[in-house]
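Note sheet for the following structure.
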Amino acid sequence: MSLSLVSYRLRKNPWVNIFLPVLAIFLIYIIFFQRDQSLLGLNGQSISQHKWAHEKENTFYFPFTKKYKMPKYSYKKKSGWLFNDHVEDIIPEGHIAHYDLNKLHSTSEAAVNKEHILILTPMQTFHQQYWDNLLQLNYPRELIELGFITPRTATGDLALKKLENAIKKVQTDKKTQRFSKITILRQNSQSFDKLMEKERHALDVQKERRAAMALARNELLFSTIGPHTSWVLWLDADIIETPPSLIQDMTKHNKAILAANIYQRFYDEEKKQPSIRPYDFNNWQESDTGLEIASQMGDDEIIVEGYAEIATYRPLMAHFYDANGVPGEEMALDGVGGGCTLVKAEVHRDGAMFPNFPFYHLIETEGFAKMAKRLNYDVFGLPNYLVYHIEEENH
């Protein structure tokens, strides 16, 4: 059959005369005017259903790299395009969300009541032992959010790379193994990792170092705390061993602020056997000597605990550990460290933060404890409940 004959029959068929214009209009609409979704996509799905990795994993990264840069929001409606795979802007449904924080509670039965906990970690070095310990916590992961902040330095870049790899393995696993949400920040303020291990413990750099750390903690806290957060657990990146029931054990006390006792495992060369020793001396009770020293200081001076140059004679929780004692025994405190400290979210919401300036001659976590007490919150510690700090290698 010749082409001319086929063309003649098509022109004479009334259905063809109707179908071709309709098809042309439909194609023009799809290409130029269709707004909701494209007909093309991955795995047979529409492009509007396509998600970036951070959306598939329910993992939220702040835009520290182009790879994970979040789309900018615009109220202008974007026209669809046949080959456009742009992900729709991520905004709350309806643009406005209402939360009644009066219904948000922090109780002694946190897991039973499905209370959300936010675990926050400033991280200058990624330790696999820290991550492995985090994964062995048996609090429901759908109730756990993680927040990290890394410095903009070479060590911070390395820590970030290792952290991202570890996160991807978990957040692409079975849904039951994924954390509710993960946020990574790159520090905008002064970096907190300028010094090596021995240098960062020197007395003459404490004010600068602790101020930088306070800024990092505040950036991390205020960028991650959400309307569903009931508890905030400050867990240092150097903490590599805790009981699996850490969160349940600490929330059970139902305290506004509660600190675990930070110890360190090491090999005792004299006794030729493994042993433990106290590590964190920032969990303390105030003393008359400490108050007297503070009264004689200038406005910009701070007291730093654990140094012979400033003998405050404060009772340090690290020295109250009793191997035969009850793990749940409580001790009233006036200062806390940030190694493993649980805080009711309402304490932070009420304004207790980490001062990067001398606050009653205290700074960072110890200043936070003072601020919380000024807000009429009580501070406690668990002298017989041990968690372990990694043993430093760069002595």
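Numbering starts at 1 and runs along the chain as displayed.
In case you wondered, yes, glycine gets a Cβ from its N, Cα and C as well.
Those substitutions? Not in this structure, it's all original residues.
According to Swiss-Prot, the experimentally introduced change D236 to A is described as follows: Reduced activity of the M-Pol I complex. Of all Cβ atoms in the protein chains displayed, 21 besides its own lie within 10 Å of the Cβ of D236 (mutagenesis position). Annotation note: D236 (mutagenesis position) sits in a coil segment as assigned by DSSP.
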